[in-house]
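Visitor: According to Swiss-Prot, the record shows the following:
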| type | residues | note |
| --- | --- | --- |
| ACT_SITE | Asp438 | active site, 4-aspartylphosphate intermediate |
| BINDING | Asp438, Thr440, Asp1056, Asp1060 | Mg(2+) binding site |
| BINDING | 438-440, Glu730, Phe772, Lys796, Arg840, 920-922, 996-1003, Arg1030, Lys1036, 1059-1060, 1364-1371 | ATP binding site |
| MUTAGEN | Glu215 to Gln | Impairs ATPase flippase activity |
| MUTAGEN | Gln381 to Asn | Impairs ATPase flippase activity |
| MUTAGEN | Val382 to Thr | Increases ATPase flippase activity |
Amino acid sequence: MTEALQWARYHWRRLIRGATRDDDSGPYNYSSLLACGRKSSQTPKLSGRHRIVVPHIQPFKDEYEKFSGAYVNNRIRTTKYTLLNFVPRNLFEQFHRAANLYFLFLVVLNWVPLVEAFQKEITMLPLVVVLTIIAIKDGLEDYRKYKIDKQINNLITKVYSRKEKKYIDRCWKDVTVGDFIRLSCNEVIPADMVLLFSTDPDGICHIETSGLDGESNLKQRQVVRGYAEQDSEVDPEKFSSRIECESPNNDLSRFRGFLEHSNKERVGLSKENLLLRGCTIRNTEAVVGIVVYAGHETKAMLNNSGPRYKRSKLERRANTDVLWCVMLLVIMCLTGAVGHGIWLSRYEKMHFFNVPEPDGHIISPLLAGFYMFWTMIILLQVLIPISLYVSIEIVKLGQIYFIQSDVDFYNEKMDSIVQCRALNIAEDLGQIQYLFSDKTGTLTENKMVFRRCSVAGFDYCHEENARRLESYQEAVSEDEDFIDTVSGSLSNMAKPRAPSCRTVHNGPLGNKPSNHLAGSSFTLGSGEGASEVPHSRQAAFSSPIETDVVPDTRLLDKFSQITPRLFMPLDETIQNPPMETLYIIDFFIALAICNTVVVSAPNQPRQKIRHPSLGGLPIKSLEEIKSLFQRWSVRRSSSPSLNSGKEPSSGVPNAFVSRLPLFSRMKPASPVEEEVSQVCESPQCSSSSACCTETEKQHGDAGLLNGKAESLPGQPLACNLCYEAESPDEAALVYAARAYQCTLRSRTPEQVMVDFAALGPLTFQLLHILPFDSVRKRMSVVVRHPLSNQVVVYTKGADSVIMELLSVASPDGASLEKQQMIVREKTQKHLDDYAKQGLRTLCIAKKVMSDTEYAEWLRNHFLAETSIDNREELLLESAMRLENKLTLLGATGIEDRLQEGVPESIEALHKAGIKIWMLTGDKQETAVNIAYACKLLEPDDKLFILNTQSKDACGMLMSTILKELQKKTQALPEQVSLSEDLLQPPVPRDSGLRAGLIITGKTLEFALQESLQKQFLELTSWCQAVVCCRATPLQKSEVVKLVRSHLQVMTLAIGDGANDVSMIQVADIGIGVSGQEGMQAVMASDFAVSQFKHLSKLLLVHGHWCYTRLSNMILYFFYKNVAYVNLLFWYQFFCGFSGTSMTDYWVLIFFNLLFTSAPPVIYGVLEKDVSAETLMQLPELYRSGQKSEAYLPHTFWITLLDAFYQSLVCFFVPYFTYQGSDTDIFAFGNPLNTAALFIVLLHLVIESKSLTWIHLLVIIGSILSYFLFAIVFGAMCVTCNPPSNPYWIMQEHMLDPVFYLVCILTTSIALLPRFVYRVLQGSLFPSPILRAKHFDRLTPEERTKALKKWRGAGKMNQVTSKYANQSAGKSGRRPMPGPSAVFAMKSASSCAIEQGNLSLCETALDQGYSETKAFEMAGPSKGKES
């Protein structure tokens, strides 16, 4: 009873809190917060509800009871039922379904004597059976949950007891908010708790979150600032602080609050300090934390909402037709009621036909008709298929089973199959019309290879590295005898290169099987326990093709000039080193430290490498270098005090600096490089780790300096280090820096150590890590430089963002400003070249801050960090105040190769009639190049580019493009405008006109505005493919939502990262790709695959099968019920519409419930109208599902008409056969039931395209079960069901030849029209499905010839249509050559304007010129004929 009260109290509080949780009392007063100061006792105004956590110890006993005593304990209960409430609650839930309520109404109605049609108990049978089956299923499910809950609640953990003053064993269910918990390695965390102590020297705790979000890579959590420096374990009795944090919520990536000490000093808390329930402690000996959320208020439980429920398009169509069946039922019942009233009115005075009531009262015909209406409702209730929905669920489970059992979906490398997370929308896979795809990790492998870089305005091609990649690829191809016909490399798809670089690619970097990308195995542990295991997904970034980087010879020469002498005093004068040298040093330092890479030992990948501090190292000549770095920084800084050449006095006390706040120090979100191709929202990304390989050891000895690079005493060499990165981009940059002996040696929460060639080990004090977010699109690290002792900000991000944050340089300014402007212009040119080669680009920049500037920023940043409400906004504002007036150092180009089979899959999906949109965070040139490489765009496509700076210009440019497209197809009668029909594309599929649209993120923002949405959708409907570049996660979801809601089409979104989650959830079907980017996309998806190529078979084969199977099965159910119910309806015309049945009630009930239920289920699971091989070879067949050809509205009515015809035959053939005989009512009904059974079963045989022995076995079993039941029932039931008496009827009929003749004749006549129609359809006017079905019966040679003929006819139709389209044009323009895959952007056109004048046209539109004037300014190209 206590548990029930607590459960009710919990839900009541949740209900009350839900109404007030989001109520804000007003905007956050940031200026008042600034005035509070660091140790001010003034509490900022907090909006909404917050939680105060007081430690569960003796000194806080009264306060604990006041605050924490009201919170729920850690007991969980996921069950819905108890022994007392199971029956009423389960029935209550089941009667939420309209169908169950309908049949319950019929049961109640049958208990009314005036309208009773059946024996009362019989009417209840179907409903009772359905309710019982579902109740048993729910009960078993709930009992399983109960056992799991009991097991979890009784787990043991160490909890501090305030009475015994020590840690004691307690069950999880007894843990409360405020308890101190001590956990050891490999223990599961029992509740959400703030980390106060870790045995790790750096205050780090490693956790595995696979039980929470599916990710198996380890994550790091940080001890609360101020407790990490303690040498001993935290003593709960000495803990005198309290915690104030936000109310419980389900956001795994957010935790806001602060810890307030007894002296009112506050320390900000973030998700980096929170250990979540369900995670496991790894590689940490022991941790101590205080519980802040327990039980059902933990984030894990709040996220445990189960799979999302989606209703498929086919199910919505079936629900509509059920309503039509209800209308048909009402019409039939009204007919029976009117007929009964008319019949009684004719015999009103003849008591033989109109039997009076027991009191002698005669019921009027009108009232009798009213009663008969309800009697007919009961009699004809089978018209509404109660078993339809149960059968649909069974069929869907069978379909899902076969999808997951398909061996073609198995990924040997990842040991994964396709996951079907949504069980009720498999049929929607066969009706997809629009596909929205992410790029990185979805279309590409997300395995990054460092290819090129630009430093200080000089481009370094790394030609030797390119040759190495080629040789590596060729070696793999030779070993595997694998000939790749499609290029997997994006860099070789581009023709233009920098002037100083020569083309080194003689052939494509072909794709290779993914299981050869992992490299060799490595050894975990040592000694006897060591075992050799293959690389898993956590260590995927381990192939030599990814880890090895061959240095560029020109850059290598410049590195060799970097020596300590360059910075040492010479003849009492300081020689300024070349500015390019300083750029190179900072560039590679930024590559090495501007990340969150964790350095590990290869034999123990999870153990970090730590080095002694810089102060204890015998490093020579560094003191002399400091002054020069300071002077260089002075020249570059924009601070007035630094411009004067004076070193500012530190305004930050040592104690203040030592307590630097952690801004997501150890595990920020996926770094900025993710934005380069996709803007990432979530901080959780998959791990990529790798160790040095033999190839790198060979290149590692290349002399960057005149002397040898020495490692620290007792520390491993650079090639013995293992890097664990959150994304492959980070690891690629760190390995690139290591190739130039700028080696990341170690990383702790307080410092980063880099071994920089001749300069020796450099230890940077790590002040802050500002993680990546989708708004800033960059990440930064704030460090104190060991040489200059200045605060330096290193930033990396997308060029579109970094270029806007650079310090403004005037052409008339100082020489340094001019040089920076030149560097910026050259770097931008290099970035464009990289993007045209399909490389992912990043900009690297830095900023030097004075201590005064840093102290001011730090003060404001601390206040933002310790706020609870609006923390994200305040931290964003703080980061943007820091990341400005940057100095550009250079840029990088990283190659991300296409996945195996992507071009073929996209080509097949295009042929299937699916319009594909690529939504990416990449820049325009990169996105277009990759679109050509994966065959999303074809070389002869007409390419239109939307890249404007204003809304008006966007609208005018779209209008111009639409006019150009309309000119091309003005003679085509099939053209349809958007206002007429949004569902059909304006351009016929075989018109020969192929167009592609490229739109940037800024322009997309304009296009998504309500005033331009219709115009934008009309433009995209003309295009076969659309590429949205520089798109944010929010824009991705808005695009999907716009297309889905306005065009009323079936959409599918596929992605692999956290930035794709919103898009995946908005689409009709969301598919997650399990790869390098974690499991967020998979957890949010309806289906999960391991590679994009699996999508083609999932849609073209299984999607087609699921849709056609379920469509035909649903239609068959409607047909079967209408055909059988009409037998009862026709009989009413011969019994005075009295509501009498000519068959026994038991047979009537079991006809649908037992005799004819199994065959359609087997049909729905096993039917194959076309083989998988043919469906893959002929993707065009998929269009039948897009058009819903298997289940159209007229198909439903034709099916019902056929059912009416068959019921007429089934009734009147036996009627005329036995007319004039002395056959009684039940003897007449027996041949009707038997013939009806044969008709409905053989009807299914006619409709089946692939009969197997299972089909035949089930059909024969259904027939035998009917005869067996009829014989046994007729022999045993004499008067068990009055007034019917089926005694010995079947036995008599089975001895009568007329019975067999009637059954055969009735079945033949009833099925003859459908059989003749199917025969004529297959021979005279076969559909594409039937023509393709013929291929399955051909020999391999005949099949090959037939496929060539099919494809040849299709190409001939396209060519004919294309030439007709060209001849129909009035402009007579000469066709422009389509952009090639070699140089995608060269001949891309917009509004038929040459690429060279495109930007001028857009600029004119942006400046407000009219459309005509803009194109006049664009040059003479407007008049060219294309």
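Numbers here mean position along the shown chain, with the first residue as 1.
The backbone N, Cα and C atoms fix where each Cβ goes, and this holds for glycine too.
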Visitor: Which of the recorded positions Gln381, Val382, Asp1056 has its Cα nearest to the Cα of Lys1002 (ATP binding site)?
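Guide: With Cα distances computed to Lys1002 (ATP binding site), the winner among Gln381, Val382, Asp1056 is Asp1056.
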Visitor: Name the residue among the recorded positions Gln381, Thr440 whose Cβ has the smallest number of other Cβ atoms within 10 Å.
Guide: Gln381
Visitor: Please report the Cα separation of Asp438 (active site, 4-aspartylphosphate intermediate) and Gly921 (ATP binding site) in Å, rounded to an integer.
Guide: 9
Visitor: Going by Cα-Cα distance, pick out whichever of the recorded positions Gln381, Val382, Phe772 is nearest to Thr440 (Mg(2+) binding site).
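Guide: The smallest Cα gap between Thr440 (Mg(2+) binding site) and any of the recorded positions is with Phe772.
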Visitor: For Gly921 (ATP binding site), which of the recorded positions Gln381, Asp1056, Asp1060 has the nearest Cα in space?
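Guide: Comparing Cα positions, the candidate nearest Gly921 (ATP binding site) turns out to be Asp1060.
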Visitor: Of the binding-site residues Phe772, Ile998, Asn1059, Asp1060, which sits closest to Gln381 (mutagenesis position) by Cα distance?
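Guide: Going through Phe772, Ile998, Asn1059, Asp1060 one by one, the Cα closest to that of Gln381 (mutagenesis position) is Asp1060.
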Visitor: When the Cα-Cα distance from Asp1056 (Mg(2+) binding site) is computed for each of the recorded positions Val382, Phe772, Ile998, which gives the smallest value?
Guide: Phe772
Visitor: Please report the Cα separation of Ile998 (ATP binding site) and Val382 (mutagenesis position) in Å, rounded to an integer.
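Guide: About 55 Å separate the Cα atoms of these two residues.
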Visitor: Determine the minimum-neighbour residue: among Val382, Ile998, listed as recorded positions, which Cβ has the fewest other Cβ atoms within 10 angstroms?
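Guide: Taking Val382, Ile998 as the recorded positions, the minimal 10 Å Cβ count falls on Val382.
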Visitor: Can you tell me the CA-to-CA distance separating Asp1060 (Mg(2+) binding site) and Phe772 (ATP binding site), as a whole number of Å?
Guide: 16
Visitor: Need the DSSP three-state call for Gln381 (mutagenesis position) to compare against my parser.
Guide: helix
Visitor: Can you count the other CB atoms that lie within 10 A of the CB of Phe772 (ATP binding site)?
Guide: 28
Visitor: How many Å separate the Cα atoms of Asn1059 (ATP binding site) and Val382 (mutagenesis position)?
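Guide: That comes out at 49 Å between the alpha carbons.
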Visitor: Among all protein chains shown, how many Cβ atoms are found within 10 Å of the Cβ of Asp1056 (Mg(2+) binding site), not counting that one?
Guide: 34
Visitor: Reported as an integer number of Å, what is the Cα distance between Phe772 (ATP binding site) and Val382 (mutagenesis position)?
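Guide: Phe772 (ATP binding site) to Val382 (mutagenesis position), Cα-Cα distance: 61 Å.
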Visitor: Should Asp1060 (Mg(2+) binding site) be counted as helix, strand, or coil on the basis of DSSP?
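Guide: Note: Asp1060 (Mg(2+) binding site) is helical by DSSP.
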Visitor: Please compare the recorded positions Asp438, Asp1060 by how many other CB atoms fall within 10 Å of each one's CB, and tell me which has the fewest.
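Guide: Ranked by other Cβ atoms within 10 Å, the recorded positions Asp438, Asp1060 bottom out at Asp438.
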